[in-house]
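Following: one structure in structure tokens, then a few remarks.
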Amino acid sequence: MTGQGQPAAGSAAWSTVFRHVRYENLVAGVSGGVLSNLALHPLDLVKIRFAVSDGLEVRPKYKGILHCLTTIWKVEGLRGLYQGVTPNVWGAGLSWGLYFFFYNAIKSYKTEGRAEQLEPLEYLVSAAEAGAMTLCITNPLWVTKTRLMLQYGGVVNPSQRQYKGMFDALVKIYKYEGVRGLYKGFVPGLFGTSHGALQFMAYELLKLEYNKHINRLPEAQLSTPEYISVAALSKIFAVAATYPYQVVRARLQDQHVSYGGVMDVIVKTWRKEGIGGFYKGIAPNLIRVTPACCITFVVYENVSHFLCGLREKKVS
């Protein structure tokens, strides 16, 4: 009897969650993710190249962010600065759209029937759940993006440049490495959901505390400068706490080196490069992700409020 009741209860819970989904969150998240990534993709390219720079001769040597950007521009041109942009835009748009979509549905489900706001831990868990669900769908796009970004222009061995584009990379990775190849970096990626969870928790709490401080309703809409400030602070906090996993994931997904797994990457990076190896690329990453986060959240908040306003007008 108990065994029959559990699936029924589980499906009832899921149907309750899906009752809270709103397409507005999906559309607004996609809009923010796409716009921010189109604007700042070259800095993401720099971050990836620094993250995997471990002394191999096959890789170009970069002295800093500007040197990296100018070298890529001279050798590969504008196209070089936008290597991997297609899967990045697809991945970022889909990731942000699904993240906001799942997160708001889970959050609405948890707040249904209660007057008080969620506790910090509840925000953290809700965002982690949304992140894990999103990663299950989008990980192949992130593997593809990394592979395309690591096709260096001017490389002597032409075999190092084996992908013609996003779909070619997806097909070849699946053909030669199977599903496992498309999900390389998935485990550190799951740990990476802690980044999004910490960011969303900080973002929600900062919004609530700020509105409380200036005597506004907890869910009151902020101005654009206020959204920018809150988003920037939450992003810097999350990056400082979780950056090393991004280096581990990038190295696992790199086609030039073969690692035995997450622990193999961690041990080898620590032995060869020390603690600094886990923070390679953090400067260009912070320069990129902070404004990217601000663009994403400002676009998301404004588009979602606009679309939700249209929904309310239709209902009334």
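Easy rule for this one: first residue shown is 1, then count along the chain.
Glycine is treated like the rest: Cβ placed from N, Cα and C.
Nothing has been swapped: the model has the original residues at all the noted spots.
Taken from Swiss-Prot as is:
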MUTAGEN   Arg19 to Ala  No significant effect on mitochondrial folate levels
MUTAGEN   His41 to Ala  No significant effect on mitochondrial folate levels
MUTAGEN   Ser95 to Ala  No significant effect on mitochondrial folate levels
MUTAGEN   Trp142 to Phe  Significant increase in mitochondrial folate levels
MUTAGEN   Glu209 to Ala  No significant effect on mitochondrial folate levelsa
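Recorded features from Swiss-Prot, shown on the structure.
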{"residue": "Arg19", "record": "mutagenesis position", "CB count, 10 Å": "11"}
{"residue": "His41", "record": "mutagenesis position", "CB count, 10 Å": "22"}
{"residue": "Ser95", "record": "mutagenesis position", "CB count, 10 Å": "23"}
{"residue": "Trp142", "record": "mutagenesis position", "CB count, 10 Å": "25"}
{"residue": "Glu209", "record": "mutagenesis position", "CB count, 10 Å": "11"}
Ser95 (mutagenesis position) and Trp142 (mutagenesis position), Cα-Cα, nearest whole angstrom: 10
Rounded distance in angstrom between the Cα atoms of His41 (mutagenesis position) and Arg19 (mutagenesis position): 36
Secondary-structure category, per DSSP, in which Arg19 (mutagenesis position) falls: coil
Three-class DSSP secondary structure - Glu209 (mutagenesis position): helix
Between Ser95 (mutagenesis position) and Glu209 (mutagenesis position): CA-CA distance (Å): 27
Cα distance (Å, whole number) from Ser95 (mutagenesis position) to Arg19 (mutagenesis position): 21
